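In Swiss-Prot this protein carries:
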MUTAGEN   Arg11 to Ile  Strongly reduces production of IL1B in response to bacterial flagellin; then associated with F-15
MUTAGEN   Ile15 to Phe  Strongly reduces production of IL1B in response to bacterial flagellin; then associated with I-11
BINDING   Cys315, Cys318, His335, Cys342  Zn(2+) binding site
DOMAIN    464-759  domain 'NACHT'
BINDING   Gly473, Ser474, Gly475, Lys476, Thr477, Thr478  ATP binding site
MUTAGEN   Leu840 to Arg  Strongly reduces production of IL1B in response to bacterial flagellin
MUTAGEN   Phe844 to Cys  Strongly reduces production of IL1B in response to bacterial flagellin
MUTAGEN   Gly847 to Lys  Nearly abolishes interaction with flagellin
MUTAGEN   Gly847 to Glu  Strongly reduces production of IL1B in response to bacterial flagellin
MUTAGEN   Ser857 to Tyr  No effect on production of IL1B in response to bacterial flagellin
Amino acid sequence: MAEHGESSEDRISEIDYEFLPELSALLGVDAFQVAKSQEEEEHKERMKMKKGFNSQMRSEAKRLKTFETYDTFRSWTPQEMAAAGFYHTGVRLGVQCFCCSLILFGNSLRKLPIERHKKLRPECEFLQGKDVGNIGKYDIRVKRPEKMLRGGKARYHEEEARLESFEDWPFYAHGTSPRVLSAAGFVFTGKRDTVQCFSCGGSLGNWEEGDDPWKEHAKWFPKCEFLQSKKSSEEIAQYIQSYEGFVHVTGEHFVKSWVRRELPMVSAYCNDSVFANEELRMDMFKDWPQESPVGVEALVRAGFFYTGKKDIVRCFSCGGCLEKWAEGDDPMEDHIKFFPECVFLQTLKSSAEVIPTLQSQYALPEATETTRESNHGDAAAVHSTVVDLGRSEAQWFQEARSLSEQLRDNYTKATFRHMNLPEVCSSLGTDHLLSCDVSIISKHISQPVQEALTIPEVFSNLNSVMCVEGETGSGKTTFLKRIAFLWASGCCPLLYRFQLVFYLSLSSITPDQGLANIICAQLLGAGGCISEVCLSSSIQQLQHQVLFLLDDYSGLASLPQALHTLITKNYLSRTCLLIAVHTNRVRDIRLYLGTSLEIQEFPFYNTVSVLRKFFSHDIICVEKLIIYFIDNKDLQGVYKTPLFVAAVCTDWIQNASAQDKFQDVTLFQSYMQYLSLKYKATAEPLQATVSSCGQLALTGLFSSCFEFNSDDLAEAGVDEDEKLTTLLMSKFTAQRLRPVYRFLGPLFQEFLAAVRLTELLSSDRQEDQDLGLYYLRQIDSPLKAINSFNIFLYYVSSHSSSKAAPTVVSHLLQLVDEKESLENMSENEDYMKLHPQTFLWFQFVRGLWLVSPESSSSFVSEHLLRLALIFAYESNTVAECSPFILQFLRGKTLALRVLNLQYFRDHPESLLLLRSLKVSINGNKMSSYVDYSFKTYFENLQPPAIDEEYTSAFEHISEWRRNFAQDEEIIKNYENIRPRALPDISEGYWKLSPKPCKIPKLEVQVNNTDAADQALLQVLMEVFSASQSIEFRLFNSSGFLESICPALELSKASVTKCSMSRLELSRAEQELLLTLPALQSLEVSETNQLPEQLFHNLHKFLGLKELCVRLDGKPNVLSVLPREFPNLLHMEKLSIQTSTESDLSKLVKFIQNFPNLHVFHLKCDFLSNCESLMAVLASCKKLREIEFSGRCFEAMTFVNILPNFVSLKILNLKDQQFPDKETSEKFAQALGSLRNLEELLVPTGDGIHQVAKLIVRQCLQLPCLRVLTFHDILDDDSVIEIARAATSGGFQKLENLDISMNHKITEEGYRNFFQALDNLPNLQELNICRNIPGRIQVQATTVKALGQCVSRLPSLIRLHMLSWLLDEEDMKVINDVKERHPQSKRLIIFWKLIVPFSPVILE
């Protein structure tokens, strides 16, 4: 170690790079890139953190305490980290060694903290076993007194002499002053930081900053003559009373303990490991193969215990396994050879010189074992004590000591360590759970305050009558057995104060049994015996030094009198009792308790710890489990008890395939199997309890109720006093007038509800079936099925019967037709609180719908199909469900990945019913759009001058850019770490060869991608070959088409559409496109390139139906179209953006030859000579959509032909100007004939302004109108006309009303409009924006009117009001309205304008 208090911080690496390829495959990301970025961030954090020896964290118990707020979803337990010298720093998840200052941020599944510590800082003096002041978590302050102080006792009567003894006082104990210690009568012994009173001989150590030597002296040795000469009896009593923990305990209780101590171990060593005790390891070799050439004793001495499989042994410390033993093998040598870093081996090496000294110093009498030492103080002192006792007193003393020995022997046997679990959990005994610390909170009966306790703190505070409460399987039994085991093993000095510890199971006793009889029957076995008289005398004499661990408590009435008295009249015996009680039963004994300990949920790191030990031979399996729970955070709590962990271990052992599933339902099923095995004798009552609890769970789930009262239980037929009920539910009474009941967890409630629903739907009774259908039909939207009730339905499918499955499948697949449910989706808030991950899922689906309802519908349909097929296959009812499935598939567009479903392998003909399948190929090229939106609009604008309270209406573009750049960087980093995922074509339909049916239409979306690699090309070749028709949509993906040329060459005749945006086509790609004979649709947009070679040869696409050309820079597109272009007689859609120089006659000629034209979009600035264009358009009777962008024509020429377009659905003229009133009136009159019109974007101009009211009235004759836009033409009179028309019953289908940029409307006009607007049941979007020069500052009455207007629009989800200057009070009104709105979760208000300047603040 460097100088104490200093530590050099070199760059270190926590990453196991050799395992990163494997991790990359499991996570689906580039783990090398993630690791590199993570290491850099962690190095920066390390450089900021304080270094140097931290004397305040010498105590392992204190280090353990720092992990109270530590994330439980980790691979290392706090116990492992604290034992390895680490404490939690509070900086992220960083832990730091108190000695060498090593800082670690990550956890490793394959390396324990001690191993990581050893690898990164082998020079750490703590690891090397040097004296750096470490205090073991179970260590105590009281030490064995030295037989002779240095220089004799007499020389230390003077304080100065005592002070001189502290010359070599260790550096780590400088927080306690030698002067204060010497003043309190202590002399430094020269060993560690141990001091001894010159007067009473009391010896103390483990001094920490803030300790008061006088207080410690008074607590542990209150009879000391020197102490009593310096402090009054009142002061001594105050010291004792204010001492934390160890009530009624003095140093004498530790010094004269009968417990045999194991030889000391290196402090970094985890000294409470189950098999640290040699006897325990020896006990595991009972079934060791007799033919093995290696002796058991040698294996045990080398640290190994038998795994029970073949001749495989495992080290209790490092977990290393060895097998295939041969003649002459030396276990210790092999241990050193294969696992040289093992801490146990390091311990032996470090103790090589210490052990002989210890053995000689603490030599045992010949009558006792040589490997242990009797720790009841000086032998002569004990002998004299016995001599002074009377004959009968001596008898109880001898019997008590003999009993103590028998108890310790019993607690270290395998029969005690193994729990009596049924065969479902037989593979996992208590052995694997004893080393796990349960999470405990302490609740003082007379105070409402709760406090989290570490196990050392629990041990320090054991006194009087206490209980440990918890659910079934929460670890109560394991906890009590661990206390007994640690006491017996000699590895826990905190428990030395107890001379007798009785672990008694109350489930196997009768009320007429005596206490001695119970102890003999349960703990002493054959030949063991103790009389009631001697037992009573021992308890009477030892009092606080007797600990009863009472398990399986079920009530006072069933207890024998002796135990009843110990609990209810503890003041008589003054013994210590710790009673394990189910949460439901605590109230029964609350009156007699001083403190209640409550076991919390089993931390996930304990689950990992158990599984790592149990499946050390298959650590990848444990890695997969952790990754599964990273992806499914909502499910992390299912391992809430050790019993559930036992269930998953058993399931993994019995079913190897289960290791890849990690399904939470398996846990619950295993738990229910455990209950059925345990309660075989009462199978019918158990089934009745499960059924009634299932009914309660089902009712609660559909009413979002997860807490119940007695009335709820009674209504469901649940007997709250039935013991079996406590196996499924918990009762909570603290701080409540009436008890509250909860299931073991929200997920477990859903599981039981699922069991009940299946039971109802499968019943022969019509009433049950009807009730089941009633609940099923409450899942009345696709979003509920795939979100709120997704987990529940998954549980139902795991129990689905042949009778129930078709009913569920039919219901689920009909939900996709519920269009309204998607548009009006809202989350169940109570459910979301319990399942935060579900809320994120909901937000994703809702966001997808807002952006693309079509994509959302496809996404939802896919999930409903997957769910339905799970039901069909789990229940073997595919044939019965197929009619519903086939009907569902008809006309659907789904993702390509659905073909991996088994159904498409079994029924490939169903593929023909689909409309299309979609596949997306996404790269990591980024395309920024920031500058395009602002460059031209703001360049001539001056910053607005406004009052200071309105500044929040503007956001500077630099801030917006900064946030945008940050988001862009996050996305870029995310994309970079995720390798391009290939479309999965490994299962289902793809297993068929040859393919009996082809994909009707394949839609290929390619985004931000460069050239395809060979792997992707191979996939596309197979997918293309299985497709009848292929459509491409390419965005920002230059070069991609050329890279997939081999795949296109094989499927030329299948490509029917190619849409390309923001990319440039190479000459090779243009030539490739020209070889596609079946191309029907071609779109090129948002690029400066004019692909002349392609356009010159468009006539070669004989089947072309759609052409869309929107190029930046407005090149003369018409000039490059071939003369033969009019020969494409099938053209249905023509969308052209061209320049003013274009030859208009050429366009006219084209249209003349397109009799089937449905859609015509033109963007240009012709202004004149457009009569011929209008004439030819008038002949296109099938036109459904017309859009003119730019000033394309003289108004009257178009108005004259407008009545011809009787099939028109979309008319977009918002860029056109109608200057005169006559033309505008004629336009308004013509609108009335467009009965099928759905979208109308009204032109601008003075003429339109004058007839705006007439246009509004004419729109009332358009019953299909969904979108209505007025820009720059409305005033107060015309805008109120819209409100009146709506109120009178017009515009019933209107979804989007855009009246933005109408600066002739005054504040009064807006206020009147808001007050009058009503009766628009389907309006989803309202736009009232203004530009910056036309910004409006309104009064409170106008804001109030707007709020009232919004309240009357029940479907509104977007309100645009840029350049409305609103202060804090105004926004409060708007937000209050939003909170109360029916669409409050979806309603978005756009009011903040992004600008490239800061507004001028008026003085």
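Using the three backbone atoms N, Cα and C, a Cβ is placed for every residue, glycine included.
Here the features listed in Swiss-Prot are placed on the structure.
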residue: Arg11; record: mutagenesis position; Cβ within 10 Å: 10
residue: Ile15; record: mutagenesis position; Cβ within 10 Å: 19
residue: Cys318; record: Zn(2+) binding site; Cβ within 10 Å: 22
residue: Gly473; record: ATP binding site; Cβ within 10 Å: 24
residue: Ser474; record: ATP binding site; Cβ within 10 Å: 28
residue: Gly475; record: ATP binding site; Cβ within 10 Å: 27
residue: Lys476; record: ATP binding site; Cβ within 10 Å: 27
residue: Thr477; record: ATP binding site; Cβ within 10 Å: 22
residue: Thr478; record: ATP binding site; Cβ within 10 Å: 24
residue: Ser857; record: mutagenesis position; Cβ within 10 Å: 18
DSSP output for Cys315 (Zn(2+) binding site) maps to strand
Say you check the Cα of Cys342 (Zn(2+) binding site) against those of the recorded positions Gly473, Gly475, Thr478, Ser857; which is nearest? Thr478
Other CB atoms, at most 10 A from the CB of Cys315 (Zn(2+) binding site): 23
Near the ATP site, what residues other than Gly473, Ser474, Gly475, Lys476, Thr477, Thr478 in the same chain have a C-beta no further than 8 Å from the centroid of the listed C-beta atoms? Val438, Gly470, Phe479, Ala580, Ile599, Thr641, Pro642, Leu643
His335 (Zn(2+) binding site) CB neighbourhood, other CB atoms within 10 A: 25
Other C-beta atoms that fall within 10 angstroms of the C-beta of Cys342 (Zn(2+) binding site): 23
Report, in whole Å, the straight Cα-to-Cα distance of Gly475 (ATP binding site) from His335 (Zn(2+) binding site). 33
If you measure from the Cα of Gly473 (ATP binding site), which of the recorded positions Arg11, Ile15, Cys315, Ser857 is the nearest? Cys315
Which of the three DSSP states, helix, strand or coil, fits Gly475 (ATP binding site)? coil
Nearest recorded site to Cys315 (Zn(2+) binding site) by CA-CA distance, among binding-site residues Gly475, Lys476, Thr478: Thr478
